[in-house]
Amino acid sequence: MGDICETVEATFHGVAYLLTVSTIEGETLCVEVEQKSDCSRWRGDFTSRYIEDITAKTGNFKKFPVFVKMLLSALKQASDSVFVDLLTYQDLEVLKSRKAGGQAPPPRTQPPNNKRYLIMTYAAEFDRVHYPLPLLFEENPDPQHLKRIISQLRSEVEGLQVEAGNRRGGEVSAELRRLREENAALQRQLKQMERSGSGVGAGAESSEARELARELRTVRKERDLLQARVEAAEAELERERGLHRRELRRRAKEQQELVDELGRCKEQIRELKMRIRQLTEDLEARDRRMNSTDRIRSVYARGSNDGSTSGVAPRRPSSGGRGPSSNYMAPTRGADSRSNSRGRGTSSAERSRPNSAPIGGPRPRFDPTEYVRQRKERESAAVGGRRSNAPTPPRSAGTSRASSVVGSRPASAERLPPIRTASPTNSRPSSTERYRPGSGGPPGRTSAGGSRGAADRAGARGPDPYAPRSRGASPSGRATAWGEPGASGGGAGGWSKFPGGGGGGVGGSGQRISSNSPRSMSPARALAEVKQKLSTFVAGRGGSLQGDDASSAHGEHMSQSSKSQVFEDATAEIADIDSRLHALQNFLRMAKTSSTSTSTTQA
């Protein structure tokens, strides 16, 4: 076996190396590894006996020539069954620990000489054998080896220079070579003409020579011009390349900014969607609460309307002095029955929900102009009637206070009477509104007394039951202002703001509706209450006036005046409630429309 020297460039674990394998006298294997980045070198010399011993220890014996051929084949990657790897001492310890059972190797100090291990692996059909070759680090390389490297590098430089010259010569221009060939052809042609044209005169030869020289100069000028154009084109191309690179960098920067802005926009869209979802959930919860509140109010209203009935009580004579409770005359039993039956019929017809359409047809809308005209007519008629009547006796304190504000438009909280809810069978009114059968009226009232004419006059000019109450008035004043009769004076069959509640009569159960109940808070229920009480009041007043023969003419005139005032206040109240209902409906419609448009826009 002759001496071998092979140099191969290989990469191990991302680092480039130069591997040199050589044999000395066929008995010694020399392996040199050089790192290309910092020229670090590792070297190892192995005798044939050493190689055969390590192959025998692995269990797969190989002779020295066979081992060298296997190593060269692995370096050149000529065979798939043999390959090499370059490992450090730490890498070798990690491999040993993996084979031992996956435990981490104990910490050790770094081994001296900074060794490297060239591992040649032979993969058989059912076996894999590793042959390690330790390489020592060379701190002081051999001078002979350095000289050999220098000479090798010089030869490589010369080869590269020759190759660059050939490339540069090829880039000079094919046009220059063509011109040179053409010049040589012209020179040969000139020589031929000189030899063949012996008979031609010297003048002709000189003229042809001058012409050829002129053509030669023209060709050279064209050559120089073409070279200048080529150089200018190359400079322009380089400039365009620079502009293109700058444009690419600018476009890449803009693209990155747009990507960042797109991410921010997506984040904002996600936050807005979450906000829309939250607002939608809040709106749905609010709608559910409103629907549940409406259902509760309707249930309370139906229960209250079903449980409220008109009371029937016999008429009792008054047993005391005249007081605030004698504002109304007590009608007869028949008149009271007729008024209660009419009140029940009216309330049952208007007990349905305000939102539902009437049976007879659509309800006419409120006309403010017509309302003002009718009110003026009623006021003028009432003023004329009062002037023609005889003077009336003085009024009580509660009656004067209640009637002083008739004709003015009270606030919405003061136009409706207080509504209280209680059980139809077991009602417990407050101390100022409690009735005791067989005795006087509520606390603070005086017993109704006096002659029938005084009662007639008090009932004829009694206060409007729907006039606003004064906060500072006494309980008796409030009861008189709202038209509550006394227990002994007119509480038996007189008109009351409660359909089923006479003061101390037979059917006076004293039902009242609490002002804090859901029924009183609903505008539609308040409207129904107003209509029912108006009908009951008109029926009761009409029956009482027909039953009294002594004060028929005077009571009729005052009843018309009181009716006009009641209808005026009730109409104003209805208009106010109607405007509030329309405002509430518009608000709900706008809220739903804005929510729907926002959801559609975001989607």
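Here the Cβ of each residue, glycine as well, is placed from N, Cα and C on the backbone.
Database features, via Swiss-Prot:
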- Lys266 to Glu: Does not restore flagella formation in VFL3 mutant strains and does not affect localization at the cilium basal body; when associated with E-270, E-273, E-275 and E-277 (MUTAGEN)
- Arg270 to Glu: Does not restore flagella formation in VFL3 mutant strains and does not affect localization at the cilium basal body; when associated with E-266, E-273, E-275 and E-277 (MUTAGEN)
- Lys273 to Glu: Does not restore flagella formation in VFL3 mutant strain and does not affect localization at the cilium basal body; when associated with E-266, E-270, E-275 and E-277 (MUTAGEN)
- Arg275 to Glu: Does not restore flagella formation in VFL3 mutant strains and does not affect localization at the cilium basal body; when associated with E-266, E-270, E-273 and E-277 (MUTAGEN)
- Arg277 to Glu: Does not restore flagella formation in VFL3 mutant strains and does not affect localization at the cilium basal body; when associated with E-266, E-270, E-273 and E-275 (MUTAGEN)
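Arg275 (mutagenesis position) falls within a helix when secondary structure is assigned with DSSP. Around the Cβ of Lys273 (mutagenesis position), a 10 Å sphere holds 13 further Cβ atoms from the protein chains shown.
In this structure, Lys266 (mutagenesis position) is part of a helix by DSSP. Within 10 Å of the C-beta of Arg277 (mutagenesis position) we count 12 further C-beta atoms, all protein chains included. Counting only same-chain residues six or more apart in sequence, none has a Cβ lying under 8 angstroms from the Cβ of Arg270 (mutagenesis position). Lys266 (mutagenesis position) has a Cβ environment of 10 other Cβ atoms inside 10 Å. The distance from the Cα of Arg277 (mutagenesis position) to the Cα of Lys266 (mutagenesis position) comes to 16 Å.
Taking the Cβ of Arg275 (mutagenesis position) as centre and 10 Å as the limit, one finds 12 other Cβ atoms among all the protein chains shown.
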